[in-house]
Amino acid sequence: MASLLKSLTLFKRTRDQPPLASGSGGAIRGIKHVIIVLIPGDSSIVTRSRLLDRLVRLVGDPKINGPKLTGILISILSLFVESPGQLIQRIIDDPDVSIKLVEVIPSINSACGLTFASRGASLDSEADEFFKIVDEGSKAQGQLGWLENKDIVDIEVDNAEQFNILLASILAQIWILLAKAVTAPDTAADSEMRRWIKYTQQRRVVGEFRMNKIWLDIVRNRIAEDLSLRRFMVALILDIKRSPGNKPRIAEMICDIDNYIVEAGLASFILTIKFGIETMYPALGLHEFSGELTTIESLMMLYQQMGETAPYMVILENSVQNKFSAGSYPLLWSYAMGVGVELENSMGGLNFGRSYFDPAYFRLGQEMVRRSAGKVSSALAAELGITKEEAQLVSEIASKTTEDRTIRATGPKQSQITFLHSERSEVANQQPPTINKRSENQGGDKYPIHFSDERLPGYTPDVNSSEWSESRYDTQIIQDDGNDDDRKSMEAIAKMRMLTKMLSQPGTSEDNSPVYSDKELLN
């Protein structure tokens, strides 16, 4: 039997691994299309600033074709380095495109103020043809046209510091678009604006250089359409991360934005590990999870084998991304989402409307968090050197804190858990709701929220862990023979809570405190 389990583990790991690169054949290359990328031909700030001005205008032209737009965006993205040409040649390895670098220098004879560098030949007319939209469009009207601030005529500067701030403002907006351009382009506007405000408050960008919605939509759509552009952006991020020593300020900003880009599209996998496995609740011992836990283990190993490109597999359209979807481990994912909803309010906005979502295991995760609140793991306590008395103190404090948090919580909470088994479901359907709320301004009794203290099948409490605090959970006494008995039980528990509060007030001596029993309160 041990050999069977070992073979099963090896089988699942082998099945989830991608094929190894081998064989006598070379790399498969597709039919390439040429992309023209403009780079400054000198180190002058005027040249870079003028080139940036012309490129920003070209991006907003709706008639521009896709490959030309991709080349323009690559030119803008590489303007912050000292040698853009060397950077592009070093990191570009795309089987779908062929990059053609063209140097640009100032010219007094061309209408656009720039020309293509050549050995003796004049290419002013070709440069004017390339930048013809500039002269026929917004430049003739005396405005840049693609900024929200319509008072800005152009973005040409002759100072290196001003150019860096201007370029950082434009690059930040492009990089922010990458975070959700592939996964959620239709709902990305709000998060993109929040991040822009963040960098504005940090003085990394200037708010006056905010591009308008039309310009941003064009860039976002191109990022979503063109895999070659995304490959370049990911390669640029990785190249910046690898570079030693202090990095330029724009490079540090790109790394900061990368925190929003990394692992885009892998939320199901990452959250399942975070809430389903790292929390280490006893529910992981269920037989239903054994197969999916092995799947998660093999996926984590595959993630590590993919190396530095693993967090960008969705952005790079890697075919292995489907293995990481929640459909490969639906029960464990549903359970993890239930845990996450209870632990973090931010999880309440997640969309769980998927065909493989299992409500029963979602409620299992919720119930595990509620029933485990205030407990201290014996294994972790032993590792940290926490004594039994300290664990008891932590349990009491955590129970009271969790109770206050539960009352103030605004996330999706279920008022009554009918859970996994039909016996409980039938009883719950026959009984009235056990949660009653009264306003303080209204007459009558106030009934608190009650939680049952039943244990799930297969759940073994940790005997070395601290027990729940009585101030958090009270034993709910429900009788099946009528509503009057239920009301009496709730009134008795409410009175018991009031007496407990009175006894815990300052100045009350423990020696003179009367002892009350549940039977006396129920009579």
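Quick reminder: no glycine exception, Cβ is built from N, Cα and C everywhere.
Ile28 (variant position): 6 other CB atoms within 10 A of its CB, across all protein chains. Look at Ile28 (variant position): DSSP puts it in coil. Looking at Swiss-Prot, you'll find the natural variant Ile28 to Ser noted as follows: In strain: Isolate Onderstepoort 3.
In the three-state DSSP assignment, the secondary structure recorded for Ala111 (variant position) is coil. Among the natural variants in Swiss-Prot, Ala111 to Val has the note: In strain: Isolate Onderstepoort 2. The residue drawn here is the original one.
What Swiss-Prot lists as RNA binding site is Lys180, Arg195, Gln202, Tyr260, Asn351, and the listing cites similarity to another entry. Secondary structure at Asn351 (variant position), taken from DSSP and collapsed to helix, strand or coil, is coil.
Taking a C-beta cut-off of under 8 Å and a sequence gap of six or more, Asn351 (variant position) has no contacts in its own chain. For the natural variant Asn351 to Gly, the note given in Swiss-Prot is In strain: Isolate Onderstepoort 3.
Under the heading of natural variants, Swiss-Prot lists Lys519 to Arg and annotates it as follows: In strain: Isolate Onderstepoort 2.
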Exercise. CB neighbours of Arg195 (RNA binding site) within 10 A?
Worked result: 18
Problem set entry | Site extent for RNA (largest Cα pair distance over Lys180, Arg195, Gln202, Tyr260, Asn351, Å) | 32
For this session: Ten-angstrom check, please: count other Cβ atoms within 10 Å of the Cβ of Ala111 (variant position), all chains counted.
Result: 15
Problem set entry | Neighbourhood of Lys180 (RNA binding site) by C-beta distance under 8 A, where only residues 6 or more apart in the same chain count | Thr187, Ala188, Ser191, Glu192, Ala264
Exercise. Do you know which of the binding-site residues Gln202, Tyr260 has the most other C-beta atoms within 10 angstroms of its C-beta?
Worked result: Tyr260
Seminar exercise, completed: Reduced DSSP state (H/G/I helix, E/B strand, rest coil) at Gln202 (RNA binding site) is coil
